[in-house]
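Undergrad: Once you've had a glance at the structure underneath, I'll fire off some questions.
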Amino acid sequence: MPSKFSSKYVDTEAISNDDDNPFATAKSYYSKDTDLSTRVSAGRPRTLSTSMEASAAPTIPELKNLRRRGSLDEHKQPRKFLVDVDKTLNALLESEDTDRNMQITIEDTGPKVVSLGSASSGGYRLYELRGTYQLSNLLQELTLAKDYGRRYILLDERRLNENPVNRLSRLIKGTFWDALTRRIDASVLDVICRDTKDRSGSHVNRIYVPKAEQEMYEYYVRAAKERPYLNLQVEYLPEEITPEWVRDVNDKPGLLALAMEKYQDDEGNTHLRGVPFVVPGGRFNELYGWDSYFESLGLLVDDRVDLAKGMVENFIFEITYYGKILNANRTYYLLRSQPPFLTDMALRVYERIKNEEGSLDFLHRAFSATIKEYHTVWTATPRLDPKTGLSRYRPGGLGIPPETEASHFEHLLRPYMEKYHMTLEEFTHAYNYQQIHEPALDEYFVHDRAVRESGHDTTYRLEKVCADLATVDLNSLLYKYETDISHVILEYFDDKFVLPNGTIETSAIWDRRARARRAAMEKYLWSEADSMWYDYNTKLETKSTYESATAFWALWAGVATPRQAAKFVDVSLPKFEVAGGIVAGTKRSLGKVGLDNPSRQWDYPNGWSPQQILAWYGLIRYGYEEETRRLVYRWLYTITKSFVDFNGIVVEKYDLTRPVDPHRVEAEYGNQGVNIKGVAREGFGWVNASYEVGLTFCNSHMRRALGACTTPDVFFAGIKEESLPAFENLSIHKN
């Protein structure tokens with residue numbers, strides 16, 4: 001490490017901030033108000049120090065024979081360090097980041113010790129920081145301080161050795177949610193219009209607005225004129241959106257408008273602004289379907305009701321004008337939805353705002369939109385299977401999905417390219433415009449689009465069969481729609497729910513629909529012999545044998561009888577439970593992985609937040625508290641372990657069988673959140689949510705064990721003789 005240096009003369013007593021919050025957000029902690037370079041005192045010299053070896057300290061003759069390990073002295077008050085940001089950051093990376101990836105992890109082979117000068121000694125007395133966790137936290141703090149333009153900082157020791165459970169939860173609540181928040185209006189159009197999936201080669205930004213939203217259209221036209229550098233085109237959507245129109249507009253793709261609200265500025269003028277929403281990860285700018293539901297669960301835990309409500313409002317807007325909750329709000333997604341969760345989402349938000357003015361109107365609008373989507377999307381052709389009465393993921397569309405990489409389907413298409421003596425571009429155009437007819441290829445893309453609508457892209461469970469499957473996940477969700485709608489009509493609208501077109505809905509009809517779906521699911525999806533819920537192939541009229549964690553959704557929705565739940569927990573739960581939580585599918589169902597059978601991200605051994613959360617709520621709904629806590633601890637341990645050992649990362653999914661590095665997932669899409677530089681800035685939406693939701697299931701014993709990174713097996717062995725208190729204050733909708 002470099003030796004100590006003299007820099008500014010800083011009066012450390014004058015800037016002492018013992019009363020300041022050491023766990024404030026980075027934006028607050030590294031604000032200009034705490035900038036040491038603005039607090040210079042000419043009267044008394046002090047020194048700032050970078051991290052350094054103790055032997056490099058200046059020699060004082062009178063003390064040269066005294067050797068004290070000041071860094072190991074006991075102390076009652078938390079220390080504060082005076083730090084030169086750039087020099088300490090560079091020295092830290094040089095010494096500790098041995099693989100040069102801008103992270104400090106357990107895989108780096110540096111000494112794992114640095115020394116910092118204390119503020120109370122003016123940077124003279126050095127104290128050691130040891131271990132991966134403290135050093136990676138130091139790297140994160142220095143990176144953030146540099147982001148905020150800080151040259152020198154007064155860094156509280158408590159910020160470096162903070163309990164990792166508290167630190168991660170604090171970051172999610174105070175930093176990650178804000179970093180993932182977007183809105184669509186003039187203030188952010190230059191960022192929000194960017195589309196990493198746009199293959200058209202055009203440099204034109206486009207936004208498409210519903211025909212009925214004239215004020216919104218004029219707003220964006222005005223914004224385009226005021227900001228010519230945006231190169232923004234504002235287009236009206238046609239009244240009727242057809243597969244042909246969606247195909248044709250792939251040559252000029254664009255963003256789809258979302259809800260806006262009116263507000264008054266300080267001068268009393270009225271303006272429009274976008275209703276905010278949360279995106280799945282840092283590289284996204286769109287409102288996604290089922291990601292938003294799980295994010296809302298975490299947002300509500302963290303009292304970010306405004307964002308959860310905003311996403312419901314945006315979904316109402318989408319159903320009103322685009323006919324469905326979209327995969328995401330881009331033109332190429334106009335025919336594709338995602339797993340529907342709107343009733344539960346709206347009810348949870350309503351519970352938090354029910355005493356506010358307009359809350360009942362909010363609930364009415366949300367459920368009116370849900371009923372429209374239910375009838376026109378999920379129980380209509382082509383998604384409804386008339387014989388079973390069950391529904392399938394089966395979106396419309398023509399040609400090859402345009403949002404994929406240009407080469408994504410090249411291996412599949414090459415035989416056809418050779419057959420017709422065409423290049424990839426030539427064949428793609430001819431096929432998309434039905435100049436070439438290949439029934440086998442048509443069927444492939446019907447299933448491919450269905451897999452994408454399911455949200456489970458990709459998995460061997462759904463590959464080449466998805467559009468024919470009445471899946472347990474979709475039908476559990478629709479059962480939940482039916483029971484929620486029945487409950488809301490009866491409890492909140494006196495059993496008379498008037499739709500915008502004047503139609504009156506009663507609870508009885510929705511109750512009958514729910515009972516009919518439950519009977520059909522028991523007949524076609526439930527296996528008494530296997531104690532398992534399976535998908536049903538409506539074309540072959542046979543049950544699938546793939547064991548998927550979506551079976552837990554039947555418990556979450558309340559489809560299962562108590563007897564079925566008991567059999568499922570006794571026989572099937574052990575097939576999914578591994579060291580890190582619930583795997584997406586069982587090892588038996590995956591089969592042998594090889595060159596011709598590569599790993600898929602929604603298969604064993606990977607685990608995803610949606611499957612964990614729905615399993616927790618499903619199990620606790622039927623009274624399985626011990627099993628719920630066990631699964632919660634496993635999943636939170638997986639996230640916490642990666643966070644502690646790998647520089648604070650929070651990733652999209654985890655390999656639940658890897659005890660050391662579960663964030664490393666070997667699958668076709670990689671893993672978002674792995675390649676951070678210095679600090680994780682937003683985590684991943686539904687993983688953030690799963691952590692916050694999971695902590696609501698934890699008692700103090702579990703939190704302490706997680707903070708100490710106690711492995712699940714050790715923790716469970718320690719509590720085998722001990723009874724844990726019952727769950728309290730869990731929000732579980734059992735309608």
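Including glycine, each Cβ sits where the backbone N, Cα and C put it.
Got these off Swiss-Prot a minute ago, pasting:
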- D457: active site, proton donor/acceptor (ACT_SITE)
- E652: active site, proton donor/acceptor (ACT_SITE)
- D97, D99, N101, Q103, D108: Ca(2+) binding site (BINDING)
- R283, W290, D291, N327, R336, S337, Q338, G455: substrate binding site (BINDING)
- S6 to A: Abolishes activation during osmotic stress and thermal stress. Increases cellular trehalose level during osmotic stress but not thermal stress. Does not affect binding to tps1 (MUTAGEN)
- S41 to A: Decreases activation during osmotic stress and thermal stress. Increases cellular trehalose level during osmotic stress but not thermal stress. Does not affect binding to tps1 (MUTAGEN)
- S51 to A: Abolishes activation during osmotic stress and thermal stress. Increases cellular trehalose level during osmotic stress but not thermal stress. Does not affect binding to tps1 (MUTAGEN)
- S71 to A or D: Abolishes activation and increases cellular trehalose level during osmotic stress and thermal stress. Does not affect binding to tps1 (MUTAGEN)
- D97 to L: Abolishes calcium binding. Abolishes activation and increases cellular trehalose level during osmotic stress and thermal stress (MUTAGEN)
- R100 to L: Decreases calcium binding. Decreases activation and increases cellular trehalose level during osmotic stress and thermal stress. Does not affect binding to tps1 (MUTAGEN)
- D108 to L: Abolishes calcium binding. Abolishes activation and increases cellular trehalose level during osmotic stress and thermal stress. Does not affect binding to tps1 (MUTAGEN)
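Each of these features: where is it, how hidden is it, and who are its neighbours?
TA: A coil conformation is recorded for D457 (active site, proton donor/acceptor) in the three-state DSSP classification, outside any helix or strand. D457 (active site, proton donor/acceptor): 19 other CB atoms within 10 A of its CB, across all protein chains.
Non-local neighbourhood of E652 (active site, proton donor/acceptor): P280, G281, N671, Q672, G673, F684, V687, each in the same chain, at least six residues away, with C-beta under 8 Å from its C-beta. E652 (active site, proton donor/acceptor) carries neither a helix nor a strand DSSP state and counts as coil.
Of all Cβ atoms in the shown protein chains, 20 besides its own fall within 10 Å of the Cβ of D108 (mutagenesis position).
DSSP assigns R336 (substrate binding site) to coil in the three-state reduction, outside any helix or strand.
The Cβ of D97 (mutagenesis position) lies under 8 Å from the Cβ of Q103, I104, D108, G110, L139, each of which sits 6+ residues away along the same chain.
The Cβ of R100 (mutagenesis position) lies under 8 Å from the Cβ of no residue that sits 6+ residues away along the same chain.
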Undergrad: Are there any residues at least 6 positions away along the chain from D99 (Ca(2+) binding site) with a Cβ closer than 8 Å to its Cβ? List them or say none.
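TA: Those within reach of D99 (Ca(2+) binding site), by Cβ under 8 Å and sequence separation of 6 or more, are E107, D108.
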Undergrad: With every protein chain in view, what's the tally of Cβ atoms within 10 Å of the Cβ of G455 (substrate binding site), excluding that atom itself?
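TA: Taking all protein chains shown, G455 (substrate binding site) has 19 Cβ neighbours within 10 Å.
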Undergrad: In the same chain, outside D97, D99, N101, Q103, D108, whose C-beta lies within 8 angstroms of the Cβ mean position for the Ca(2+) site?
TA: E96, T98, R100, M102, I104, T105, E107, N647
Undergrad: Taking just the CA atoms, what is the gap between G455 (substrate binding site) and N101 (Ca(2+) binding site) in Å?
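TA: Between the alpha carbons of G455 (substrate binding site) and N101 (Ca(2+) binding site) there are 32 Å.
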Undergrad: Could you tally the C-beta atoms, other than its own, that fall within 10 angstroms of the C-beta of R336 (substrate binding site)?
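TA: For R336 (substrate binding site), the count of other Cβ atoms within 10 Å is 22.
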Undergrad: Do you know offhand how many angstrom separate D291 (substrate binding site) and N101 (Ca(2+) binding site) by C-alpha?
TA: 29
